Amino acid sequence: MAVNPLDFLKNMSSVKNNIDNIKKEISKITVCGKAGSNIVTIEMDGEFNVKKVSINKEFFDDLDNDAFEQMIKSALNDAVSKVKEEIKLKTMGVLPFGM
């Protein structure tokens, strides 16, 4: 069966529109990664930019440096995982060929 080049171009235009829509949806994603019973909270957008870091000062003085660093790392990893999951949900079934 021969492929019509015009149909192919129409499909590519549709794919481009889908990708543009997905990019818009991803840019709207905002998640919060949390660690240590919410001692550290990190807000991240869909492009993996950290928008806000919150530290519950009530617990801050009681933490040693290693524990605090571990909580920051855990909160960042939690936020990254949540962004990836949101992207996966928003792109599922939209892109062709398993893109």
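Quick reminder: no glycine exception, Cβ is built from N, Cα and C everywhere.
Noted in Swiss-Prot for the protein shown:
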MUTAGEN   LYS16 to Ala  Forms homodimers, but does not bind DNA
MUTAGEN   ASP20 to Ala  Forms homodimers, but does not bind DNA
MUTAGEN   LYS23 to Ala  Forms homodimers, but does not bind DNA
MUTAGEN   ASN77 to Ala  Does not dimerize and does not bind DNA
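On the structure: features taken from Swiss-Prot.
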{"residue": "LYS16", "record": "mutagenesis position", "DSSP class": "helix"}
{"residue": "LYS23", "record": "mutagenesis position", "DSSP class": "helix"}
{"residue": "ASN77", "record": "mutagenesis position", "DSSP class": "helix"}
CA pair LYS16 (mutagenesis position) / LYS23 (mutagenesis position), Å rounded to integer, equals 11
Same-chain residues at least 6 positions away from LYS23 (mutagenesis position) with a Cβ under 8 Å from its Cβ, in sequence order, are none
Densest Cβ neighbourhood among LYS16, ASP20, ASN77 (mutagenesis positions), 10 Å radius = ASN77
Could you measure between ASP20 (mutagenesis position) and ASN77 (mutagenesis position) for me? Cα positions, answer in whole angstrom.
-> 27
